Structures are given as structure tokens and as C-alpha cells.
Amino acid sequence: MGFLKPTMAILFLAMVAVSSAVDMSIISYDEKHGVSTTGGRSEAEVMSIYEAWLVKHGKAQSQNSLVEKDRRFEIFKDNLRFVDEHNEKNLSYRLGLTRFADLTNDEYRSKYLGAKMEKKGERRTSLRYEARVGDELPESIDWRKKGAVAEVKDQGGCGSCWAFSTIGAVEGINQIVTGDLITLSEQELVDCDTSYNEGCNGGLMDYAFEFIIKNGGIDTDKDYPYKGVDGTCDQIRKNAKVVTIDSYEDVPTYSEESLKKAVAHQPISIAIEAGGRAFQLYDSGIFDGSCGTQLDHGVVAVGYGTENGKDYWIVRNSWGKSWGESGYLRMARNIASSSGKCGIAIEPSYPIKNGENPPNPGPSPPSPIKPPTQCDSYYTCPESNTCCCLFEYGKYCFAWGCCPLEAATCCDDNYSCCPHEYPVCDLDQGTCLLSKNSPFSVKALKRKPATPFWSQGRKNIA
């Protein structure tokens, strides 16, 4: 016990040091120490900040080679310099070391933002929220304070922002009409809404509204939880229609006044251009930085207001609570361009709900248990595993291993395997790459021996 107390004290001091390093990375060095940011920090000091950032964002174990770590460190240093130079200008918004601080802007855009998608067919533009002379709207509104906005969520590395934007708007109108804030399932949209939308490869909110209407409702996040990967549609959960909507409409385009009128009545799905470096590293304040109108990210407008004479929108993102203002962004409102900041007024849309949800049918039956994955007549792996041959001769496999992922890549070393999102095996580094020569990698998984079933193998074959 005598050894335990000093150890705990050392750990506590280390944690304080880490916390201080992270805080220092967000406040300019000039403010804290009175020296120039450019060249003001030593290499060791920046490395300390970087190591603390890795721990904070759970990336400490994600770099599997010194070359990769050195490359990420150089990118981090450049982003840190960009953050400090911006914050020294005392503008309306501040930057910080977000979860994207070790990515170049090209990497950030290619991994976390979807390609621009054009809606097929005409928009359902309605005059319901068209701005008119004489409209009396509140000076500010925040649907979070009215209980119509669920907790900030995190889409992860899946390009499913469209699903989070859709669900956020549906959760909002459902609470406004029924009084119940029910957290709904983005994963159901990712898995099941595949007629036009493409799961982790992008989609549009209007198509997702159409899916919910045609399906007769959508399930809860609790019963159909988010996984962050494309999956097979669970038909039983798809038929659990907990929350319904009756229709959807589009806000008149290129009109921030019409968008204001819409947001005064309910949370609104919006699309914006989020690919700029300042957006990548946004920390707080009213964002009025450089951005265009190449819409590549779906979010939710949940309010608006004014601070020190500057109008803003309140926007809920889907990158977790560590990004921005606890997961939110304030964007400049009433700018000179009719498209709004970052194109916010180009494609806003919203669900319509006229009445209560269907009666609660009680607990739904669990989804059927999937059978084991069958490797051949003599070996099986657990459900949702991939069979990988351990020993083969000619065309025959004499021993099987199990990779604990669906649709995995079996590496040629007969020992490891890779997720289907990172299908390229790097046997030298023991990692899986997003593509050949890609900077993005994860650690390769080990196979486990398959289960033999000598006596009943043939009996179980369908």
C-alpha cells in the first residue's frame, strides 16, 4: 500500500500535465507566454501537445509505424500553426485541435465529407414557410431549450451525415407534435434506405424522408443501434414503426428569411459546404470563414439568434461532442449572398407530422439469431465472422480460421485479416490500408481457429 499512494500521485500529476498541454494547444502561445507563436514552441513541447491530443481522441494506438507517426506529427504541427495564427487575429470564431487535427484538408474532405449529390426530379418546394411582409417571428429560438433536440451523435468514419440530418429533423417534429423526444435510428436508414441513398457513401435527406413515409415509420436507436458501417437491413426492426411522419417539403431556396421562418417552427435539415480548413478545425464562436456552395455535408438547423449585433444560426453537427461548441456550430446569418453562409439556404427541407404515432405494440420480438458461418462441411465460425483458410493444398482447405468481422479480407500470411473498409493487407507493418499507398490504416486482426463439427457437419447443411 505504501507504493500505491506515490504512484497515484505521479499519475495525477501526469494527467494534469496532459490536460494542460491540450488546453495550451487551443489558446495561442502568445496569450499564455508572451512570445511569438511562429517558432515559439520547441519541438519537444509540440510533441507533448501532440501526444496529449492522441490520448484525448483515442488515437494513441492507431499509428502502427514510426514513419506514419512522423508524417501525422508534421501535419499536426502545420494545423497547430494554422490554429494559432487564426486565433491571434481575434475574429468572430476560434479554431482548435479537433479530432481532424492530424489530417490534411484533402484527407479530411475525402474521408469525412460526401461527394456533391444532385437530387433526381423536382424539389417539393412549399409556400408554407415562404417569407412574407408582416411576418412576426421570434428574435431568437433554440429548440434545444424546448426539448426538441436529442443528444449530439457521432457518425464516425461513415459518410452517413444525411441520415443524421434526417433523423434530427424527424426527432424534432415528433417532439413538437407529441411531446415525446424519442431518439431514432440512423442505422435503419443506412441499412435499409438504399433505393437512392448509398449508406456510408452518401445520400440526401429528401430521399430519406421518402423512405420513412413509404415504410410507415422508423425504429428507435435503442432497438436498431448505430454501427457506423453499411449493414444488411434488419427486416424485423424495419417493421417496428415507432415514429411516423406524413410528408416532407422543401423550404423556398436562396432565402435566409424563409429559412428563419421554417426554423422558428421546427428543426430543419440543411446541407452545407463543410470542406474548408477553418471548418475542419472550428472550435467556437460565430463562423464567418471562407466557404463555398458545393454542398457536401448534411446537418440540422436547430435555432438562430444574435450576439453582439452579429446574427447566427445554431447548427447541430454529427461529429460528436468534442467538435465545435459541444457538437454544435454557430454560423453567420443574414449575409450578403442569397445562398447563405456555406450554402445553408440552398437545400433546406423538413418533415411534416400531423398527429400521434401508432399505438405502442409493446416489446418487439428479437431479430432471429443468425446461424454460424459455415466454412465447409466440417468447420464453422461464429455468426458475422468471415472464414479464412489457414492451411490449403491445391484447391482444398484443410483447416479454417475465423476473422471476427463480416466480409473481411483474408491476408496472404494465413494468420491475419482486414475489415472490408480497409481491404489492403500490409503484411510488413501488420496493418490494413484504406487503399494501396493510402495514409489511413488500422491494425490487422488475428484469426481464431474455426470450430469443427465432425459428427453433424453434413446434417447441418441446408
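Any Cβ shown, glycine's included, is placed from N, Cα and C.
Here the original residues are kept at every noted site.
According to Swiss-Prot, the feature active site maps to Cys161 (among others). Cys161 (mutagenesis position) carries a helical DSSP state (H, G or I). A simple way to gauge crowding: the CB of Cys161 (mutagenesis position) has 26 other CB atoms within 10 angstroms, across all the protein chains here.
Summarising the annotation, Swiss-Prot assigns active site to His297 (among others) and lists experimental evidence as the type of evidence. For His297 (mutagenesis position), the Cβ neighbour count at a 10 Å cut-off comes to 25, with all displayed protein chains included.
Annotation for Asn317 (mutagenesis position): same-chain Cβ neighbours under 8 Å, separated by at least 6 residues, are Val152, Val299, Trp323, Gly324, Gly327, Tyr328, Leu329. For the recorded site, Asn317 (mutagenesis position), the DSSP three-state label reads coil. Taken from Swiss-Prot, the feature active site applies to Asn317 (among others), supported by experimental evidence.
In Swiss-Prot, a published mutagenesis experiment is listed as Cys161 to Ala, annotated Loss of protease activity.
Experimental mutagenesis at this site is recorded by Swiss-Prot as His297 to Ala, annotated: Loss of protease activity.
Asn317 to Ala appears in Swiss-Prot as a published mutagenesis result, with the remark: Reduces protease activity.
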Alpha-carbon spacing, Cys161 (mutagenesis position) to His297 (mutagenesis position), which is rounded to whole Å:
6
